[in-house]
Amino acid sequence: MESVEPPVKDGILYQQHVKFGKKCWRKVWALLYAGGPSGVARLESWDVRDGGLGPAGDRSTGPSRRGERRVIRLADCVSVLPADGESCPRDTGAFLITTTERSHLLAAQHRQSWVDPICQLAFPGTGECSSGSGQAESPKRGFVPMEENSIYSSWQEVTEFPVIVQRTEATSRCQLKGPYLLVLGQDDIQLRETSKPQACFSWPYRFLRKYGSDKGVFSFEAGRRCDSGEGLFAFSSPRAPDICGVVAAAIARQRERLPELAMSPPCPLPRALSLPSLEPPGELREVAPGFELPTPRKLPLTDPGPQSLPLLLSPTQEGPASGLYASVCKQTSKHTGTAEHLYENVCMLEASPGLTNGGPEAQEGPPGGRSPLGSPIYHNTEDLSWPGSAQDSNLEAQYRRLLELELDEAGSAGRSGAQAGIKAKLVTLLTRERKKGPAPCDRP
């Protein structure tokens, strides 16, 4: 049934809506009604179809020509602000009506002719429209000389703001609806009822994930550790930017009080009481039977020169003797300190009292198993078996070839006959040692 009360204002408006994820403007016929015995103050609108609705005095068209009816209760309005930054149809100006439920973006050819009556009906007794509409007409009233207020209190000292809760998933879960008082403390945000001083909910600043304000709505995202649980909370207020500024200042002050949160120095590592020793003292360890701890071999220091040294046996030998290498050095006429070594795996011999040169007293040398430059003996820790006849022929052929090359080199360089005699004795010695064969031993 059509309303019989006359509207305060009617005409064509454009309302923004989202269709398939795209913002578009819809042309509507709007009627602005004042509150009275027959109804509340409201703004009604219909979609314009088939030529649209005529003026208020000529509304004889039937209901078939009207689209969906939309009603905005002016008693639920929080703010009515111009929206200059929004793109709107040609030759129109946009304005935003924010209510407790949602926001409505409208556009009209004469924006101020709609904003003024809406503000007078939505905010009765104020004598002027909400912030923005009065500022739009202030230049037309002329310049008024003003003086600075020396006792002006900045907005940072204001900590209480009247707000209206916007409907979100988090506010619905917490059963928040209607007007409240938002109190901004030094450490948290508190929401109180207008008639009770007790706080309904509190959100510490350190538990807020995000916060901000847009189009007269202050919102923040609470974390899991808040009393209300995580979620988005939105509050409508004409001073939403001021609320956001107070929150930002409080967070900055809290960060200054806790400098370790902004920049925490790295924790130093514990300082060592003493440097590690290069040669740690001996330790007593329990080992399994048959296991030998690796120990550095002490090698003797001898003069370089052509010589054949006795075999080096382990002083703690329990099984077969380890295979050793006898080294033969060749002394050159120019470089007396450089030795070229030839190696032969001689045999495995048992301990003999005749080996006095290789005793433990004569085997003191640098630790680590490395032989010095003048030492012609290299110890082999592995247990090597005596080579077979095929290996003997290969070794003999290799050594003979090496000796022939050495003799040729010595002859070309004009070496003395004494050195050639030493080479011949060396061949005889190696042949005799090979014919002796390995000492008999019993292997498991």
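Any Cβ shown, glycine's included, is placed from N, Cα and C.
Marked as domain 'PH' by Swiss-Prot: 7-123.
What Swiss-Prot records for 157-261 is domain 'IRS-type PTB', and it gives sequence analysis as the kind of evidence. For the domain 'IRS-type PTB' (157-261), the DSSP counts in helix, strand and coil order read 30 helix, 43 strand, 32 coil.
The note that Swiss-Prot attaches to the published mutagenesis Arg209 to Ala is: Greatly reduced ABL1-binding; reduced tyrosine phosphorylation. Every protein chain considered, the tally of other Cβ atoms within 10 Å of the Cβ of Arg209 (mutagenesis position) stands at 12.
Here Swiss-Prot notes a mutagenesis experiment, Arg224 to Ala, with the remark: Greatly reduced ABL1-binding; reduced tyrosine phosphorylation. Every protein chain considered, the tally of other Cβ atoms within 10 Å of the Cβ of Arg224 (mutagenesis position) stands at 9.
Tyr343 to Phe appears in Swiss-Prot as a published mutagenesis result, with the remark: Some reduction of BCR-induced IL2 secretion. Some interaction with INPP5D SH2 domain. Some decrease in BCR-triggered tyrosine phosphorylation. Abolishes reduction of BCR-induced IL2 secretion, the interaction with INPP5D SH2 domain and BCR-triggered tyrosine phosphorylation; when associated with F-325.
Quoted from Swiss-Prot for the published mutagenesis Tyr378 to Phe: No effect on the reduction of BCR-induced IL2 secretion, nor on the interaction with the SH2 domain of INPP5D or CSK nor on BCR-triggered tyrosine phosphorylation; when associated with F-399.
Here the residue is the original one, but Swiss-Prot notes a mutagenesis experiment at this spot, Tyr399 to Phe: No effect on the reduction of BCR-induced IL2 secretion, nor on the interaction with the SH2 domain of INPP5D or CSK nor on BCR-triggered tyrosine phosphorylation; when associated with F-378. Of all the Cβ atoms in the protein chains shown, 18 others lie within 10 Å of the Cβ of Tyr399 (mutagenesis position). Tyr399 (mutagenesis position) carries a helical DSSP state (H, G or I).
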Task: Could you put numbers on the helix, strand and coil content of the domain 'PH' (7-123), residue by residue per DSSP?
output: 18 helix, 59 strand, 40 coil
Arg209 (mutagenesis position) and Arg224 (mutagenesis position), Cα-Cα, nearest whole angstrom: 10
Field: Distance [Cα-Cα, Å, rounded] between Arg209 (mutagenesis position) and Tyr399 (mutagenesis position)
entry: 83
